[in-house]
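These notes are about the structure you will find just below.
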Amino acid sequence: MALKLNPFLSQTQKLPSFALPPMASTRSPKFYMASTLKSGSKEVENLKKPFMPPREVHVQVTHSMPPQKIEIFKSLDNWAEENILVHLKPVEKCWQPQDFLPDPASDGFDEQVRELRERAKEIPDDYFVVLVGDMITEEALPTYQTMLNTLDGVRDETGASPTSWAIWTRAWTAEENRHGDLLNKYLYLSGRVDMRQIEKTIQYLIGSGMDPRTENSPYLGFIYTSFQERATFISHGNTARQAKEHGDIKLAQICGTIAADEKRHETAYTKIVEKLFEIDPDGTVLAFADMMRKKISMPAHLMYDGRDDNLFDHFSAVAQRLGVYTAKDYADILEFLVGRWKVDKLTGLSAEGQKAQDYVCRLPPRIRRLEERAQGRAKEAPTMPFSWIFDRQVKL
């Protein structure tokens with residue numbers, strides 16, 4: 001990405017601190033697909049264009065973790081079996097999307113759908129923009145499994161590896177898969193959204209991938225997932241609360257159930273990082289500071305619908321305005337993780353480790369101060385058409 005991800009914005013749009021700044025030049029031809037055609041040819045450019053991310057990604061750094069540290073994760077396989085796999089649920093005890101939706105085999109199916117659609121009529125457009133954005137994020141699950149399988153020392157080497165790390169990744173993916181399925185079916189039945197535009201956005205997003213800047217390092221990767229799972233827990237929890245306020249108890253139950261899953265997954269990922277702090281406090285605090293200096297980018301930051309190159313920024317601005325996921329949440333999550341991992345109490349660190357410790361411990365209040373200043377300078381937010389809701393205008 002040509003511009004650094006910057007959480008401290010003072011634009012006219014009230015963008016949250018985790019949003020990416022708009023790009024002056026988008027859909028750049030700097031992205032190359034493997035091809036037998038000659039590079040630079042018009043044919044190559046035409047083939048590549050539909051598959052390019054809507055914005056540039058960072059210079060890619062790979063395999064930054066020293067090879068000897070891979071042994072740490074191999075040695076933790078039994079620990080992961082006993083301490084991480086316990087946060088998975090047996091399939092037979094898991095909820096399924098059908099538990100919350102009209103039964104298509106029931107004689108009352110048509111009536112159940114009518115009731116769902118009547119409830120959905122009472123929900124405002126801006127809420128649906130956020131719910132659709134959350135659903136699209138969940139539906140890009142193939143990207144997230146791919147990301148986990150880039151991590152050295154914990155990846156699924158065969159596709160059916162029996163290691164605890166590989167089992168976790170596959171089973172976590174299987175549990176998460178229900179989230180997008182459930183929200184997708186609800187939105188389809190609601191009649192409030194343009195499903196074809198949503199489906200295009202999902203395809204674009206999966207094709208674009210993501211740019212978490214985790215460098216194949218499980219230190220960076222598990223810090224990232226710890227942050228993300230808590231962020232999705234907060235986001236789905238807030239959509240549940242607001243659905244209830246809008247009178248749709250069933251939708252509130254859907255969002256709340258998904259939030260509970262995210263909380264359980266957050267517990268697993270934060271436990272992994274807690275163990276890394278125990279084994280390698282210096283390396284782990286350096287990784288924590290590294291991820292926070294880069295700024296945590298949301299998994300769907302390359303979102304695109306075929307029209308709006310800054311779609312993620314616009315979706316994020318609506319989420320910020322509604323209080324679904326905000327700059328304050330970003331700072332609160334960081335503060336929570338600092339406390340959860342007892343970063344302020346680490347001792348015996350190197351000089352660089354102490355600097356990293358000081359940086360992450362001081363960062364939450366700094367983020368809050370800068371965000372307050374940005375909000376104070378922000379002008380009246382514009383409105384924007386969203387293709388997901390048939391180009392109806394929504395205030396950012």
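Residue numbers in this text run from 1 along the chain shown.
From the backbone N, Cα and C atoms, a Cβ is placed for every residue, glycine too.
So, quick note: what you're seeing has the original residues, none of the substitutions.
The annotation Fe cation 1 binding site is assigned in Swiss-Prot to E138, E176, H179, E262 on the grounds of experimental evidence. Around the Cβ of E176 (Fe cation 1 binding site), the same chain contributes E138, L141, Y144, D261, H265, each under 8 angstroms and 6 or more positions distant in sequence.
Following the DSSP three-state reduction, the secondary structure of E229 (Fe cation 2 binding site) is helix. Counting only same-chain residues six or more apart in sequence, the Cβ atoms lying under 8 angstroms from the Cβ of E229 (Fe cation 2 binding site) belong to E262, K263, H265, E266, Y269. Marked as Fe cation 2 binding site by Swiss-Prot: E176, E229, E262, H265.
T232 to D or E appears in Swiss-Prot as a mutagenesis experiment; the accompanying note says: Decreases desaturase activity and increases oxidase activity. Around the Cβ of T232 (mutagenesis position), the number of neighbouring Cβ atoms within 10 Å comes to 25.
DSSP assigns D313 (mutagenesis position) to a helical segment in the three-state reduction. In Swiss-Prot, a published mutagenesis experiment is listed as D313 to K or R, annotated Decreases Delta(9) desaturase activity and increases Delta(4) desaturase activity.
D313 (mutagenesis position) sits 17 Å from T232 (mutagenesis position), taking the CA atoms of both as reference points. Straight-line distance linking the Cα atoms of H179 (Fe cation 1 binding site) and T232 (mutagenesis position), rounded to a whole number, equals 11 Å.
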